[in-house]
Structure formats: structure tokens, C-alpha cells
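The next block holds one structure in the form of C-alpha cells; read it before the comments.
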Amino acid sequence: MSLLVVSMACVGFFLLQGAWPHEGVHRKPSLLAHPGRLVKSEETVILQCWSDVMFEHFLLHREGMFNDTLRLIGEHHDGVSKANFSISRMTQDLAGTYRCYGSVTHSPYQVSAPSDPLDIVIIGLYEKPSLSAQLGPTVLAGENVTLSCSSRSSYDMYHLSREGEAHERRLPAGPKVNGTFQADFPLGPATHGGTYRCFGSFHDSPYEWSKSSDPLLVSVTGNPSNSWPSPTEPSSKTGNPRHLHILIGTSVVIILFILLFFLLHRWCSNKKNAAVMDQESAGNRTANSEDSDEQDPQEVTYTQLNHCVFTQRKITRPSQRPKTPPTDIIVYTELPNAESRSKVVSCP
């Protein structure tokens, strides 16, 4: 198999014609455009193909050009291999979708999987469209935002870009209304602001766009951030899901610990109060018992029976009574549960 290698000094790379090698042996490299993939006519653009695999060569391919492949020797720096494909003057013929591949020296016909596609577009060729926000450039957080791109030129497609994003949204132009062709881009509920631009293009030249519209700054009130997070870049406000799970788990543990401490404290308080009440009840019972013994002693009723009442004897005159005093016999009878004491004198 013969290969025809043609040196192209104006762009600093080689053009390789021949059979397409077998691909997919190594993992895909990455393809970037500097200063960007939207390039004005006659400007310089550099397409950089790089990988952490130490490729000896890099190949650049443009879709639709099956017989042409651009090849460069890779440079190795800090564990990365790369090659810069420089296009000094961008023209309409060089615009299109590019991919790059990597290969090693010992198997030049076995290349890596292709990189993700990169569209190189020439802008500034046609009249610029107009970009507006249906609710105005300042909206409340949560309101639905719709941006309208319109022009009197009969563009078939409109492209909406936002600063910081690598890819654009695109929508076909609607029917002509009031002399303009328009496309409405719904962005959904507003959470962050951003700067937007739109372009117009035709079906027969999808890589040739109009001039950029005037920039439109969309501001969202009620939100401290003024920039919309890019879908390809992580947001610092969103945070790492793992860290978020750790934060939620820690919060749950703290709440459970507080509840457990509260329940334990309440249980100990109830137990202490119950012990104090038992001691007070025992003291009250002892005090009541002592008061009962002091205030209500068992009264013993003594009854002194006077047998004079129950015996009959002869009453003598005082002069006839003996001079020695009589001896009275006193009999005490203990009457249980008596409330008073009575004394009955018994006479002999």
C-alpha cells in the first residue's frame, strides 16, 4: 500500500492521502480550538489534539473529506502528548466538523478511537439578527425565560450562545410574521443570569453564520449569582453530591442525638421526682402516725363504784357514828373506748 505525503508549509502540517487505518485500538484523545470554534473569516485558529496516552502521531480529519487526513508528530510534556494543527487563514472551505486520532510508531495503521466532534464555524458573513427577552432582561427568580432571535433576513436556522458554554442551542426559524423570521428559545425557570448572543444561518451552508447579535444580559433578581452555571462545568453552589450526603447524614445524627438527650433528661427528671414524692409520702405517713398518737391517745376510763348506792345499810345518827373515819374501797374498772372518765365511789 502506497501513501502519498504532501507537505503544506502554509498551515504547518502534512496531508496524508491513502487508505484509512484501523481505528479504536486506544482510547480517544481530546480536540480543542484556540481561541475558539467560532472564527471570523481570514482569522487564525489552532486545533489542538491531546491525550494522556503517549501517542507518537496525531491525525486530524474533517468530515466529508474521506481522502484527506492531516498528520503531525506528537509532542510529549508532563505526561501529556499533543499536537497543534494551525490554520493561518480560515476560509469557508476549511470550516466544518473535525475529529482527531492518535497512533503509535510500531503500529501506524492502528489508531485510537476518534475524539468528540468539533465544529469550526465562520461568523460575520451576513446581517446580524436581533435578540430580546419576552419578559424583559430583568426577571424574578423562578419565572420562565424565553429569548427571541429575529431578523428580516430569511434565515433557516437560529443559534443561541451563552458566554462560558461550549455549545449553542439551535432552532429553526418560524414563519414570517410582520416582516421578520423568528425563533423563540425557552430557557425554563430563571435561576441565574447570563450574557447571550444569537446568529442566523442557511441550510445549504450550516458552517457559515451571520454576524453576532448585540449581547443581551439577562439578570435574575432574588438570586445573589449573576452567571448561569455551565452544564459542562460544576457549580460551586451545587456542591459535590458526596459532600451533600455527608452533610445531610451529619445533620440527621445531630438531630437524633439532641432528641435522645432530651428524652433521657426527661426520663431522669421524672424518676427523680417520683423518688422525692415517695420520700415525702413516707414522711407524711410517719408524721400523721405520731400526731395521732399525741393528739388522740387511748383514753382509759376509770369508774369508781360507790357501793353505798347499791347496798342497804342502817343510817345512824352522827353522834352514834364511830370516830375513826371509814375506809372507803375504791374499785376501778377499765372501760375500753370510753370518751370520758367517771368515778364511782363504792362504800363498804
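Placed from the backbone N, Cα and C atoms, the Cβ positions cover glycine too.
What Swiss-Prot records for 42-107 is domain 'Ig-like C2-type 1'.
Sequence annotations record features per position, and here Swiss-Prot assigns domain 'Ig-like C2-type 2' to 142-205.
Annotation of the mutagenesis experiment Y302 to A in Swiss-Prot: Abolishes interaction with ARRB2; when associated with A-332. Diminishes interaction with ARRB2.
One mutagenesis experiment named in Swiss-Prot is Y332 to A, and its note says Abolishes interaction with ARRB2; when associated with A-302.
The residues of the domain 'Ig-like C2-type 2' (142-205), classed with DSSP into helix (H, G, I), strand (E, B) and coil, number 0 helix, 39 strand, 25 coil. Mean pLDDT of the predicted structure over the domain 'Ig-like C2-type 1' (42-107): 89.
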